[in-house]
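Take a look at the structure below.
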Amino acid sequence: MSSPRERRPASQAPRLSRRPPAHQTSRSSPDTTAPTGSGLSNRFVNDNGIVTDTTASGTNCPPPPRAAARRASSPGESPQLVIFDLDGTLTDSARGIVSSFRHALNHIGAPVPEGDLATHIVGPPMHETLRAMGLGESAEEAIVAYRADYSARGWAMNSLFDGIGPLLADLRTAGVRLAVATSKAEPTARRILRHFGIEQHFEVIAGASTDGSRGSKVDVLAHALAQLRPLPERLVMVGDRSHDVDGAAAHGIDTVVVGWGYGRADFIDKTSTTVVTHAATIDELREALGV
């Protein structure tokens, strides 16, 4: 491996792009404790390429496509299909992702941004994050370095959140169909689920394509839904970030947002075109899913 380049001066540090807060209704109250002192840019780009500034009121999140069929959970009824996000929802993957992110920036001689990196980089496609940091021609080299390091060691710096294994088993016993939709590369997602012994619970595992043609949550969910047809009347997305909510809303699907992930700051004073339920604990998630 080539040695790291000479480090940039601090005045030229790259700036992370932040995703917009997701829209929520108040079926239950979320934890609105936002991380402070990040020193990161307030200007960000969401999964659909919409640029928003957090210093302004409101957001520019696009509405769901007109053709999107309304397929959501019904009040008082358990879902028939649950689609899970991976990072921050099923597994605590922040340590490995942050470690490989640091490695990628060190490799090209770029300083690592200050602040809570997990809050800003875990969830969306890493190639989008790196390309939005103002790294210029070095962005592609950083992406290659990140992928190599994450494939070699970062993926294993990971753990299953407490209670996830039994929850999945109970959902399957109850006859609920299960799937995964993640912006992580699909082969890596399968590797992680297999490593934790939970791959067999999922009818479909949909992730980002390795050629970069499919990466946004909207596209990954479309890929998953196409494989899950015919779709039942009651289905729900379970995730931890705003792009999970926005991606599901684009397909007319409600979301349960878990409180143990990395997106607490995404859900402050916003509304949604679909229902957003907040589950702070695994027991609350069980209640929301009817098991």
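Glycine too: its Cβ is placed from the backbone N, Cα and C atoms.
Sequence-distant contacts of Asp85 (mutagenesis position), defined as residues of its own chain at least six apart whose C-beta falls under 8 angstroms from its C-beta, comprise Gly123, Val180, Ala181, Thr182, Met237, Val238, Gly239, Asp240, Arg241, Asp244, Gly261. Per Swiss-Prot, mutagenesis Asp85 to Ala is noted as: Significant decrease in ATP binding affinity and autophosphorylation efficiency. Decreases interaction with PtpA.
Around Tyr146 (mutagenesis position), the C-beta neighbours below 8 angstroms that are at least 6 residues distant in the chain are Ser100, Phe101, His103, Ala104, Met126, Leu130. While the structure shown retains the original residue, Swiss-Prot records the mutagenesis experiment Tyr146 to Ala with this note: Does not affect autophosphorylation.
Every protein chain considered, the tally of other Cβ atoms within 10 Å of the Cβ of Tyr150 (mutagenesis position) stands at 24. Quoted from Swiss-Prot for the published mutagenesis Tyr150 to Ala: Does not affect autophosphorylation.
Shown in sequence order, Leu86, Asp87, Ile192, Gly207, Ala208 are the residues of the chain, 6+ apart in sequence, with a C-beta less than 8 angstroms from the C-beta of Lys184 (mutagenesis position). Among the mutagenesis results in Swiss-Prot, Lys184 to Met has the note: Decreases affinity for ATP and autophosphorylation efficiency. The residue drawn here is the original one.
For Lys217 to Met, Swiss-Prot lists a mutagenesis experiment annotated as follows: Decreases affinity for ATP and autophosphorylation efficiency. Decreases interaction with PtpA. For Lys217 (mutagenesis position), the number of other Cβ atoms no farther than 10 Å from its own Cβ, over all displayed protein chains, is 31. Under the three-state DSSP scheme, Lys217 (mutagenesis position) falls in the helix class.
Among the mutagenesis experiments that Swiss-Prot reports, Tyr262 to Ala is described with the note: Lack of autophosphorylation. Decreases interaction with PtpA. Cannot phosphorylate and activate PtpA. Neighbour list (Tyr262 (mutagenesis position), Cβ cut-off 8 Å, at least 6 residues apart, same chain): Asp87, Gly88, Ala94, Ala118, Thr119, Val122, Gly123, Asp240, Arg241.
According to Swiss-Prot, the mutagenesis experiment Lys270 to Met carries the following note: Decreases affinity for ATP and autophosphorylation efficiency. Decreases interaction with PtpA.
DSSP assigns Tyr262 (mutagenesis position) to coil, not to a helix or a strand. Between the CA atoms of Tyr150 (mutagenesis position) and Lys217 (mutagenesis position) there is a gap of 21 Å. Under DSSP, Asp85 (mutagenesis position) is assigned to coil, being neither helix nor strand in the three-state scheme.
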